[in-house]
Amino acid sequence: VHLTAEEKSAVTALWGKVNVDEVGGEALGRLLVVYPWTQRFFDSFGDLSTPDAVMNNPKVKAHGKKVLGAFSDGLTHLDNLKGTFAQLSELHCDKLHVDPENFRLLGNVLVCVLAHHFGKEFTPQVQAAYQKVVAGVATALAHKYH
């Protein structure tokens, strides 16, 4: 991902304030509610029958935390996202058969959740930087598919 020094600074400064547990669960939960077809990859998670069930599901929260942990790792390797996410790309492609479009959807949901949590602090400039990052991560995760 090609970010200016200002964009990198904005991304890392905001990320230092992110509660990964809370934001991860909320982002994955919102993905599953807003794009219900993504639920098919989470059959083992139990009750996903209503928005409340999804948002309060402990397995959704735990996996969201795990996803955001991987995203955090990516933020420390912005110059090598393909390498950073190579194993996850292989897992999601070869074993889980996840539609790579879902990575883009989750990135966009994450941006919405960050905007909700940070309000005025999530300026248009910060959003633009995060959009670049989530697009880069989605591309890296989809790399094995190409």
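The backbone N, Cα and C atoms fix where each Cβ goes, and this holds for glycine too.
Around His63 (heme b binding site), the C-beta neighbours below 8 angstroms that are at least 6 residues distant in the chain are Leu28, Phe42, Phe45. The heme b binding site annotation in Swiss-Prot covers His63, His92.
Within the domain 'Globin' (2-146), the DSSP-based counts of helix, strand and coil residues read 118 helix, 0 strand, 27 coil. The domain 'Globin' feature in Swiss-Prot is assigned to 2-146; the stated evidence is sequence analysis.
What Swiss-Prot notes for the natural variant Ala13 to Thr is this: In 50% of the molecules. Every protein chain shown contributes to the tally, and the Cβ of Ala13 (variant position) ends up with 11 other Cβ atoms within 10 Å.
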